[in-house]
Amino acid sequence: MALNSGSPPAIGPYYENHGYQPENPYPAQPTVVPTVYEVHPAQYYPSPVPQYAPRVLTQASNPVVCTQPKSPSGTVCTSKTKKALCITLTLGTFLVGAALAAGLLWKFMGSKCSNSGIECDSSGTCINPSNWCDGVSHCPGGEDENRCVRLYGPNFILQVYSSQRKSWHPVCQDDWNENYGRAACRDMGYKNNFYSSQGIVDDSGSTSFMKLNTSAGNVDIYKKLYHSDACSSKAVVSLRCIACGVNLNSSRQSRIVGGESALPGAWPWQVSLHVQNVHVCGGSIITPEWIVTAAHCVEKPLNNPWHWTAFAGILRQSFMFYGAGYQVEKVISHPNYDSKTKNNDIALMKLQKPLTFNDLVKPVCLPNPGMMLQPEQLCWISGWGATEEKGKTSEVLNAAKVLLIETQRCNSRYVYDNLITPAMICAGFLQGNVDSCQGDSGGPLVTSKNNIWWLIGDTSWGSGCAKAYRPGVYGNVMVFTDWIYRQMRADG
């Protein structure tokens with residue numbers, strides 16, 4: 001976690017670290033012909049450094065001045081022939097630009113379906129919304145029948161999709177009990193032993209509900225529900241599928257400013273991910289079994305789970321040599337991750353043995369649909385990354401306060417010049433001074449809402465550390481929650 005831009009070291013290689021990877025802890029290797037970003041691992045051992053291409057800004061940061069001379073009349077095209085040619089060229093340029101924009105939009109948004117269709121992830125087939133959650137599988141992978149339940153907003157309102165209305169509706173409290181709550185959480189991908197509690201939220205303003213049919217028999221929870229315009233209790237169900245987003249010392253968080261050492265229990269979801277006893281990346285606990293990290297951390301050869309050990313609840317790296325780590329059983333990288341652009345930079349790790357939760361080890365909440373992020377929203381980053389550019393991994397866990405930066409501003413030519421996709425979030429300060437850095441990759445970007453901490457980003461990339469107009473870039477977890485739940489369901 002960098003407090004400011006460090007100076008280049010007096011000796012050794014100096015290079016722009018665009019992915020926040022840690023320094024290579026292995027001894028120097030025989031001299032080879034260098035390439036700018038290539039990492040040469042020690043013989044017989046996998047490199048603990050995530051290997052990937054750096055982000056390169058495509059334009060200079062200074063404005064480009066057009067020096068084309070104009071005619072005395074103030075226009076370039078004077079004759080009829082020239083005017084016709086200019087119009088043709090202008091129209092052609094516009095059409096080409098529109099086609100490129102459409103192609104980029106399709107690429108980054110990742111769906112080929114129109115507004116009237118929903119895409120099957122397994123095949124790319126477009127399904128009519130009326131066929132989604134109708135009790136019949138239309139997608140080859142069956143995802144149209146297992147993505148019918150969700151939690152909405154910061155109050156965890158339980159919603160179920162209605163194929164009749166082609167929209168999501170809250171579940172009426174009438175006849176509801178804990179058993180149904182556990183079943184709904186299980187449908188999302190949580191295990192029964194994760195279940196926390198259910199609540200009731202006054203939602204008398206709603207005019208459309210999903211109500212329980214108690215005589216429906218032993219079927220999936222969404223098949224027990226039917227659409228109704230009335231709810232006798234005038235209350236809807238709120239579910240906590242796991243006790244998440246709670247930390248210690250919440251009243252003392254203002255003391256952790258600008259990258260200071262973290263307090264015990266302040267960031268209990270933070271894990272240190274090691275390869276061969278060396279910290280490589282960070283991660284965030286979302287259940288006793290699942291860790292969220294960055295896809296660039298687990299590029300080959302580090303996609304093999306046996307390389308990885310996770311440490312939770314320990315603030316100092318030196319103490320991890322004496323503590324028991326948790327071996328990783330499975331590594332799942334997002335299938336659409338692009339190692340060049342860092343688009344869809346998210347991955348999951350499943351642990352061989354579940355974590356035991358306590359005051360120092362707790363999960364962070366995944367964001368729910370309906371949660372809106374605001375420009376300059378207060379967030380926090382944490383990790384064992386370097387405290388200055390080109391520095392070494394920190395001994396202690398650090399945390400720092402950052403602000404969200406709106407995508408339009410972050411995509412300006414003076415910042416990242418259209419490198420930011422909908423699957424990314426910018427956070428930090430345009431003046432620099434506070435940022436993620438080498439070794440922070442995969443770690444959390446969190447924000448507090450309703451006294452609950454939410455994971456809204458995973459540390460992805462940047463241009464150097466804490467440089468002006470080069471804020472940190474994070475994977476947009478709000479885009480990936482459906483994918484995360486799908487992996488949890490498939491492995492449940």
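Yeah, the Cβs are placed from backbone N, Cα and C, and that goes for glycine too.
Residues as originally present; substitutions not included.
If you check Swiss-Prot, you get these features:
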ACT_SITE  Asp345  active site, charge relay system
ACT_SITE  Ser441  active site, charge relay system
DOMAIN    118-148  domain 'LDL-receptor class A'
DOMAIN    256-492  domain 'Peptidase S1'
MUTAGEN   Arg316 to Ala  No effect on catalytic activity or HKU1-CoV viral entry
MUTAGEN   Lys340 to Asp  No effect on HKU1-CoV viral entry
MUTAGEN   Arg409 to Ala or Thr  No effect on catalytic activity. Reduces HKU1-CoV viral entry
MUTAGEN   Tyr414 to Ala, Ser, Leu or Arg  No effect on catalytic activity. Almost abolishes S protein-binding and HKU1-CoV viral entry
MUTAGEN   Arg470 to Ala or Lys  No effect on catalytic activity. Abolishes HKU1-CoV S protein-binding and viral entry
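In the three-state DSSP scheme, Lys340 (mutagenesis position) falls into the coil class.
Through the fold, the domain 'LDL-receptor class A' (118-148) approaches residues 111-112, 160-164, 166, 187, 220, 222-223, 482, 485-486, 489 of its own chain, all at least 6 residues removed from its boundaries and within a Cβ separation under 8 Å. Put plainly, the mutagenesis positions Arg316, Lys340, Arg409, Arg470 were compared by Cβ crowding within 10 Å, and the winner is Arg470. The Cβ neighbour count for Asp345 (active site, charge relay system), using a 10 Å radius and every protein chain shown, is 32. Closest to Tyr414 (mutagenesis position) by Cα-Cα distance, out of the recorded positions Arg316, Lys340, Asp345, Arg470, is Arg470. When DSSP labels each residue, the domain 'LDL-receptor class A' (118-148) comes out as 6 helix, 4 strand, 21 coil, counted as helix, strand and coil in that order. In this structure the C-alpha atoms belonging to Ser441 (active site, charge relay system) and Asp345 (active site, charge relay system) are separated by 10 Å. Each of the recorded positions Tyr414, Ser441 was scored by the number of other CB atoms within 10 A of its CB, and the lowest score belongs to Tyr414.
Lys340 (mutagenesis position) sits 18 Å from Arg470 (mutagenesis position), counting Cα to Cα. Taking only the Cα positions, the spacing between Arg316 (mutagenesis position) and Arg470 (mutagenesis position) is 29 angstrom.
Calculated from their C-alpha atoms, the gap between Arg409 (mutagenesis position) and Asp345 (active site, charge relay system) amounts to 21 Å.
A straight line from the CA of Asp345 (active site, charge relay system) to the CA of Arg470 (mutagenesis position) spans 18 Å. In the three-state DSSP scheme, Ser441 (active site, charge relay system) falls into the coil class.
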